[in-house]
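Copied from Swiss-Prot, the annotated features are:
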type	residues	note
MUTAGEN	Glu143 to Gln	Retains 14% of wild-type activity with Z-phenylacetaldoxime as substrate
MUTAGEN	Arg178 to Gln	Retains 36% of wild-type activity with Z-phenylacetaldoxime as substrate
MUTAGEN	Ser219 to Ala	Retains 23% of wild-type activity with Z-phenylacetaldoxime as substrate
BINDING	Ser219, His320	aliphatic aldoxime binding site
BINDING	His299	heme b binding site
MUTAGEN	Phe306 to Ala	Retains 33% of wild-type activity with Z-phenylacetaldoxime as substrate
MUTAGEN	His320 to Ala	Retains 11% of wild-type activity with Z-phenylacetaldoxime as substrate
ACT_SITE	His320	active site
Amino acid sequence: MESAIGEHLQCPRTLTRRVPDTYTPPFPMWVGRADDALQQVVMGYLGVQFRDEDQRPAALQAMRDIVAGFDLPDGPAHHDLTHHIDNQGYENLIVVGYWKDVSSQHRWSTSTPIASWWESEDRLSDGLGFFREIVAPRAEQFETLYAFQEDLPGVGAVMDGISGEINEHGYWGSMRERFPISQTDWMQASGELRVIAGDPAVGGRVVVRGHDNIALIRSGQDWADAEADERSLYLDEILPTLQSGMDFLRDNGPAVGCYSNRFVRNIDIDGNFLDLSYNIGHWASLDQLERWSESHPTHLRIFTTFFRVAAGLSKLRLYHEVSVFDAADQLYEYINCHPGTGMLRDAVTIAEH
């Protein structure tokens, strides 16, 4: 049994765990492992937004243009494509890229082809919305959890390997305790989302500044290779409750501290749906994510179902990754997106102060 925290990230703990040292988890789970050369990763959520069906071809082409840019020097080591319909009826194509270090992502994003595409006046006049939500957690600021050991998705795809069975799972509070930084830091949030350029009500280009210790969760489901019984388990038992919980967070986020919640379906380069999905949730703080997870009926039902079936899972793949970030390691930019998009909804403007 291993700790979820890599040996090179372990230090004397000043904050106590929720369980005794003798705790044994009820079933096996694993985490991604990176060597000590990995200091910081970058997660880039690059979106194309449209509303009318006749805009779909242009939106898909814009998504392909973004993906093509990943082939340039210093592009991400891994990426995936997703689709989401928000509660305003807009469709969003989201390209998610992962880099193993900040410098390569900076070189890529500031290269002439990439920077000129995002900064072009065409982005303001082509009838589509675009957004960039880019965050860069340090190695001690993110954690992963997998119910499987091969072909890790998300940030796991840029890690160097997989752990053995880990101790910190199966109890409330284990998510926090998988963060290396949790050994000595409560990860308390401070500040607010603030619009620092543009006006969401007007449109055009808008930039939002984040604050310390915003939390981001990506919680995924992969039933592509599942047999009939596991497909039924996911589609008939897990998904309805999961959808209910995700819709609640999408529509009632401000009441519980959730800035943005998108339950997305993976797609291929032509926009066809794949049998994979995940949730993208931005939270004002990790403790607010914890409070919702531990108290909301929909998540409790999901958690109970997972506990019941986890030990017997074969080809239904469930996982999550959770990160927190310093304010300086976040960029939220929106171009002609509706004002309820992403971090725009809860960001305050100068006029509101």
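Using the three backbone atoms N, Cα and C, a Cβ is placed for every residue, glycine included.
Nothing has been swapped: the model has the original residues at all the noted spots.
Known features from Swiss-Prot, placed on the structure.
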residue : record               : contacts (Cβ under 8 Å, 6+ apart)
Glu143  : mutagenesis position : Ala4, Val31, Met175, Arg178, Phe179, Pro180, Glu321, Val322, Ser323
Ser219  : mutagenesis position : Tyr278, Asn279, Gly281, Tyr319, His320
His299  : heme b binding site  : Gly245, Trp292, Ser293
Phe306  : mutagenesis position : Ile238, Leu318
With the fewest other Cβ atoms within 10 Å, the residue among the mutagenesis positions Arg178, His320 is His320
Three-class DSSP assignment, Ser219 (mutagenesis position), comes back as strand
Going by DSSP, is Arg178 (mutagenesis position) part of a helix, a strand, or coil?
-> helix
